[in-house]
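Working notes, beginning with the structure itself.
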Amino acid sequence: MAATLTEAGTGPAATREFVEGWTLAQTLGEGAYGEVKLLINRQTGEAVAMKMVDLKKHPDAANSVRKEVCIQKMLQDKHILRFFGKRSQGSVEYIFLEYAAGGELFDRIEPDVGMPQHEAQRYFTQLLSGLNYLHQRGIAHRDLKPENLLLDEHDNVKISDFGMATMFRCKGKERLLDKRCGTLPYVAPEVLQKAYHAQPADLWSCGVILVTMLAGELPWDQPSTNCTEFTNWRDNDHWQLQTPWSKLDTLAISLLRKLLATSPGTRLTLEKTLDHKWCNMQFADNERSYDLVDSAAALEICSPKAKRQRLQSSAHLSNGLDDSISRNYCSQPMPTMRSDDDFNVRLGSGRSKEDGGDRQTLAQEARLSYSFSQPALLDDLLLATQMNQTQNASQNYFQRLVRRMTRFFVTTRWDDTIKRLVGTIERLGGYTCKFGDDGVVTVSTVDRNKLRLVFKAHIIEMDGKILVDCRLSKGCGLEFKRRFIKIKNALEDIVLKGPTTWPIAIATNSVP
């Protein structure tokens with residue numbers, strides 16, 4: 001019998017069964033080639049994230065799926081999102097991964113503000129720990145950014161999205177990479193210019209991530225001569241007076257000057273980065289890298305002019321660039337395969353030279369076993385081919401909602417919530433709304449660099465209350481958070497306030 005998804009219950013909170021005993025609770029993310037679903041085992045309560053890619057609809061995704069699975073089979077580390085297995089059903093590929101209940105790292109970054117230094121330090125050192133594991137095994141990630149760093153239920157970093165990863169070292173022999181890939185604000189300058197070493201390029205991305213965590217904004221749109229902010233940094237030309245640098249203290253700056261050295265040969269290694277004083281300083285819980293009240297740069301930091309080009313992905317790439325440079329950002333956990341139109345600029349006419357060596361190497365290196373700590377009854381997911389009817393499992397919905405700050409409960413009924421939400425967004429101007437029968441409002445707009453920004457608002461009825469759950473679909477994560485705050489503030493009169501139940505507090509990330 002062909003695999004199909006059977007629905008149980010009715011209305012926006014209906015759940016469906018994937019295989020017997022495993023219920024589809026919600027959509028976690030989506031991309032050009034498929035969706036990521038949350039699966040819950042009704043017997044054990046365990047949760048798994050499942051990527052679905054239909055290769056009949058997207059035949060160009062086949063190589064990306066194969067490569068991602070090959071690499072993730074090799075990885076078993078506490079700061080790497082765990083791979084549980086893969087299953088094929090007809091033309092559809094199902095990839096089963098660890099469920100990161102803490103959400104995306106970008107959701108913890110307050111736009112234009114960042115986060116306290118002790119939090120940034122913790123996330124940063126965990127990122128470096130996971131990256132060290134990858135590099136020791138000869139694997140480069142090549143698309144590190146806050147949207148690809150997930151958090152588990154204990155707030156530990158999990159590196160995800162290995163669609164652009166590759167092996168740069170095998171049997172002790174290291175090779176240069178020549179494929180230009182990644183997300184423009186985070187890629188190292190040498191990636192846009194020539195063949196490059198893998199490790200310094202990944203470390204550059206870590207440096208940009210640290211800037212966004214400390215300052216709540218990106219330092220530049222792209223590391224090229226076309227970007228004034230970057231050339232000022234490169235040429236040591238009055239960059240100290242500009243944001244985000246004017247927000248950071250001298251200790252953080254001393255680390256970033258070495259980590260974001262434009263010459264990969266003088267850039268800090270991973271080991272020296274971890275040895276830097278900033279990574280070992282004991283920060284107070286509420287200490288930020290700057291003080292908005294006392295800083296002489298406060299007015300500049302908060303001015304519209306200073307923010308105008310922050311947190312935006314780059315303008316269009318020049319026609320000389322290769323494929324796989326992403327201009328947009330993906331919400332957690334997005335499928336790693338991306339299309340030309342939605343996520344990457346595919347300008348190269350042929351395959352990169354480095355692709356040829358990956359297939360055999362990965363096949364030789366990949367282990368056949370699944371990752372450690374895999375859920376009980378996982379074989380049901382990997383082997384079952386027949387779908388069965390299920391009972392409604394909405395009682396587990398609260399507990400399994402990924403923690404996200406971009407959601408809120410309202411006091412209105414389901415129908416009234418839809419009307420208020422759509423009406424409010426349209427009155428704000430500059431948005432296009434489309435409402436689907438599944439209770440999802442798709443909101444489209446453009447950011448300040450005229451790049452597409454799409455997010456979805458799911459209107460979910462649960463436990464007698466209505467949840468407005470917003471998530472990014474395409475575009476910059478922090479720009480999405482800015483728009484969300486404006487919309488939520490405009491709906492303030494219907495936002496649920498006051499004491500809430502424990503499950504509601506967990507779902508909305510508002511645990512006292």
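Including glycine, each Cβ sits where the backbone N, Cα and C put it.
Although substitutions are noted, the structure shown does not include any of them.
Taken from Swiss-Prot, the feature domain 'Protein kinase' applies to 22-279.
Its Cβ placed at the centre, Gly34 (ATP binding site) has 25 other Cβ atoms within 10 Å. Per Swiss-Prot, ATP binding site is recorded for Leu28, Gly29, Glu30, Gly31, Ala32, Tyr33, Gly34, Glu35, Val36, Lys51, and the stated evidence type is similarity to another entry.
What Swiss-Prot says about the mutagenesis result for Asp143 to Ala is this: Abolishes kinase activity. In the three-state DSSP classification, Asp143 (mutagenesis position) falls within coil. Cβ neighbour count for Asp143 (mutagenesis position) (all protein chains, 10 Å cutoff from its Cβ): 26.
What Swiss-Prot records for Asp143 is active site, proton acceptor.
Annotation of the published mutagenesis Pro189 to Leu in Swiss-Prot: Impaired cell cycle arrest in response to the DNA synthesis inhibitor hydroxyurea (HU); the original residue is retained in the structure shown. When secondary structure is read from DSSP and collapsed to three states, Pro189 (mutagenesis position) falls in the helix class. For Pro189 (mutagenesis position), the count of additional Cβ atoms within 10 Å of its Cβ stands at 20 [all protein chains shown].
As a whole-number mean, the pLDDT of the domain 'Protein kinase' (22-279) in this prediction is 92.
Taken residue by residue with DSSP, Gly34 (ATP binding site) is part of a strand. In the three-state DSSP reading, Leu28 (ATP binding site) counts as strand. Rounded to the nearest whole angstrom, the C-alpha distance between Leu28 (ATP binding site) and Asp143 (mutagenesis position) is 20. A straight line from the CA of Val36 (ATP binding site) to the CA of Pro189 (mutagenesis position) spans 32 Å.
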